Amino acid sequence: MAQGVLWILLGLLLWSDPGTASLPLLMDSVIQALAELEQKVPAAKTRHTASAWLMSAPNSGPHNRLYHFLLGAWSLNATELDPCPLSPELLGLTKEVARHDVREGKEYGVVLAPDGSTVAVEPLLAGLEAGLQGRRVINLPLDSMAAPWETGDTFPDVVAIAPDVRATSSPGLRDGSPDVTTADIGANTPDATKGCPDVQASLPDAKAKSPPTMVDSLLAVTLAGNLGLTFLRGSQTQSHPDLGTEGCWDQLSAPRTFTLLDPKASLLTMAFLNGALDGVILGDYLSRTPEPRPSLSHLLSQYYGAGVARDPGFRSNFRRQNGAALTSASILAQQVWGTLVLLQRLEPVHLQLQCMSQEQLAQVAANATKEFTEAFLGCPAIHPRCRWGAAPYRGRPKLLQLPLGFLYVHHTYVPAPPCTDFTRCAANMRSMQRYHQDTQGWGDIGYSFVVGSDGYVYEGRGWHWVGAHTLGHNSRGFGVAIVGNYTAALPTEAALRTVRDTLPSCAVRAGLLRPDYALLGHRQLVRTDCPGDALFDLLRTWPHFTATVKPRPARSVSKRSRREPPPRTLPATDLQ
C-alpha cells in the first residue's frame with residue numbers, strides 16, 4: 001500500500017505543472033496529502049496507476065531518466081486516476097512542490113519542517129520509493145539496457161552497506177569500507193571523449209583506480225546523481241559549486257515563498273541536501289523493515305516529530321549524524337562515479353557527459369564527495385537568523401577581522417532548561433535578543449552562535465559581526481553559548497560535540513578560525529561563574545583548551561558582570 005501511494009504522489013508531483021497552492025508549504029501539509037491518498041486510493045489500484053502519473057511527467061531531464069530506469073515505470077494513460085484522489089487544496093500543494101528548482105534567487109519544491117529545516121520534497125519521495133523497492137542494484141559495466149526493476153536484482157546484504165541508521169554517536173563518515181574491484185569499466189564503455197579536446201584539456205586527469213562495479217538505486221536517485229552533475233558543471237566552467245546555501249521564508253506560520261541568501265546558489269541547496277539525505281535515511285530504513293511496513297504518513301510524522309519508533313535520535317534533527325553513519329566517503333565517491341557512468345549509457349546521453357573519460361568522471365566524483373562529506377555532513381546544521389525570527393540589528397554592526405584566534409564558551413544560565421525542539425529554542429533566542437537589546441542596550445543578541453539540545457546551532461551575530469559576549473575580547477574570538485545552566489549538570493553529548501569538534505573544525509576549514517585557535521571558558525577572561533562549574537571542568541580536558549590566560553583586572557569589569565545574574569523572567573544570560 002505504501003509503495004503504491006508513493007507512486008501516485010510522485011506522479012502528481014512530476015506530472016503536474018507548477019501552480020498556486022492554498023495550503024502553507026509545510027511538511028505537515030505533505031504528510032496530510034499522503035494520509036489522504038492512503039485513505040482514499042485502493043491498495044490494489046495504486047501501484048499501477050501511480051506509475052502512469054510518473055511516466056507522463058513532461059520533464060525528460062537526466063534525473064527523470066534515473067527515476068525511470070532505476071525505479072521503474074509503466075506506460076498508462078494518467079487520466080485513469082480521474083477523479084483525482086486529492087482534495088483541491090492538496091492537489092494545489094502537489095503542484096506547488098512539483099519539482100525542485102532554483103530560479104532568480106528563489107527556491108521551489110521545498111517545505112518547512114517542524115524542526116525548522118527546509119526540505120526539498122522530490123529527493124525525499126524518490127528515496128522513499130527506492131527503499132520500498134528494496135534498494136535495487138545495477139551492475140557495471142552494463143551488459144544490457146534492461147532496467148534493474150525488470151531483473152529483480154536487490155542488494156544481498158544491505159546492512160553491510162548501511163548499518164543501523166539510529167547510530168548517532170559517530171560525528172563523521174566511517175573510514176573503513178569494503179573494497180570495490182572489477183574489470184576496468186573503460187574497456188566496456190564506448191569512448192565518449194572523441195571530438196572533445198576542449199573538455200579533455202579543461203579537467204585535471206585522475207588515474208581511475210577501482211572503478212565502480214554497481215549503482216545503488218537509493219543513493220543514485222537521491223544524492224549521487226545530483227552531486228555528480230552539479231560538480232560536473234562546475235568542473236567544466238572552472239568554478240566551485242556552492243553547497244548548502246540557506247534561505248529565508250516570507251513567514252514561518254504559513255510559509256509561501258523561499259528566498260535564497262545567495263541568489264547565485266547552485267541546485268545543491270541546504271533544502272535539497274536535507275531532502276536527499278532524509279530520502280537516503282528513510283529509504284534505507286524501509287528497505288530493512290519487513291512487511292507490514294508503517295504507512296508513509298505515519299513514518300514521516302514520526303521522523304519529523306519525536307522520532308521513528310519513539311527513538312529521539314532517529315529524527316530529522318540529527319540527519320547529518322545518521323546519514324554519516326550509513327556509508328563511507330569511498331563508497332559514496334564510487335556511487336557518484338557509477339551514477340555518472342550510468343547516465344552516460346542512458347539515452348539520450350547527457351550532453352556534458354558525452355565527452356568525459358572515466359578518469360575525469362572519477363575526479364568529479366572525488367571532488368563532489370569531498371565537499372559533501374566535509375562541508376555538509378561534517379559540519380553542524382545552523383539555523384540562520386531569519387529562521388528563529390531575529391529582530392534587525394540596532395545600529396551598524398562592526399565587522400570582525402578574520403580569521404580569529406579564540407573560541408569563548410558560555411552557558412546561557414537563563415534560560416536554564418535545555419531546549420530540545422525548534423519551537424522552544426527559537427523562543428529562547430528571541431527572548432535573549434530582546435533582553436540584550438532592550439535591557440542591556442546592545443545592538444543585537446550578544447553571542448556569535450547558540451547551541452540547542454535539539455541538534456541545531458542558532459546563528460546570533462554569526463561569523464562576521466563583532467559580538468557582545470566576552471568583555472574586552474569580543475573582537476578576538478567567537479562567543480558560543482549552550483542553552484541551559486551547567487553549574488551542576490552537563491549538556492547533551494550532541495551539543496558538546498558541536499562545540500568541541502564540528503563547529504570549530506568547519507570554521508577552520510572555511511578560514512574563519514585559525515588552526516591553532518585557543519578555547520577558553522568565559523570565566524577565564526571575566527569574573528563570572530560562566531560557563532558553569534560542570535561544563536568548565538569538562539572544557540579543561542578538551543584539546544584546544546588553554547589554561548594560561550589570566551582574567552582581566554577587577555577594575556575593568558563592571559560590578560554586575562562579576563556574578564551570575566539571578567533567575568528572572570527575561571533571560572539575563574551572560575553580561576559579558
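The backbone N, Cα and C atoms fix where each Cβ goes, and this holds for glycine too.
Substitutions noted, but not modelled.
Remember, it's a predicted structure, so these values are computed and weren't measured experimentally.
Among the features that Swiss-Prot reports, Zn(2+) binding site is placed at His410, His522, Cys530. Under the three-state DSSP scheme, His410 (Zn(2+) binding site) falls in the strand class. Cβ-based neighbour count (10 Å, all protein chains) for His410 (Zn(2+) binding site) stands at 29.
Sequence annotations record features per position, and here Swiss-Prot assigns domain 'N-acetylmuramoyl-L-alanine amidase' to 406-532.
Among the sequence features in Swiss-Prot, the mutagenesis site His411 to Ala is noted as follows: No effect on amidase activity.
When secondary structure is read from DSSP and collapsed to three states, Cys419 (mutagenesis position) falls in the coil class. Under its mutagenesis entries, Swiss-Prot includes Cys419 to Ala with the note: Abolishes amidase activity.
Record note (Swiss-Prot), mutagenesis His436 to Ala: No effect on amidase activity. The unchanged residue is displayed.
For the mutagenesis result Trp442 to Ala, the note given in Swiss-Prot is Reduced amidase activity. Around Trp442 (mutagenesis position), the same-chain residues six or more apart in sequence whose CB sits under 8 Å from its CB are Arg394, His436, Ala468, listed in sequence order. In the three-state DSSP scheme, Trp442 (mutagenesis position) falls into the coil class.
Reduced to three states, the DSSP call for Tyr447 (mutagenesis position) is coil. Looking at Swiss-Prot, the entry for mutagenesis of Tyr447 to Ala says: Abolishes amidase activity.
One entry in Swiss-Prot concerns the mutagenesis experiment Cys530 to Ser. Its note says: Abolishes amidase activity. Around the Cβ of Cys530 (mutagenesis position), 29 further Cβ atoms fall within 10 Å across all displayed protein chains.
Taken together, the residues in the domain 'N-acetylmuramoyl-L-alanine amidase' (406-532) have a mean pLDDT of 97 on the 0 to 100 scale. Of all the recorded positions in the list Cys419, Tyr447, His522, Cys530, the shortest Cα-Cα distance to His411 (mutagenesis position) is found for Cys530.
Measuring Cα to Cα from Cys530 (mutagenesis position), the recorded positions that fall within 10 Å are His410, His522, out of His410, Cys419, Tyr447, His522. Among the recorded positions listed here, namely His410, Cys419, His522, His410 has its C-alpha nearest to that of Tyr447 (mutagenesis position). Rounded to a whole number, the distance between the Cα atoms of Cys419 (mutagenesis position) and His410 (Zn(2+) binding site) is 15 Å.
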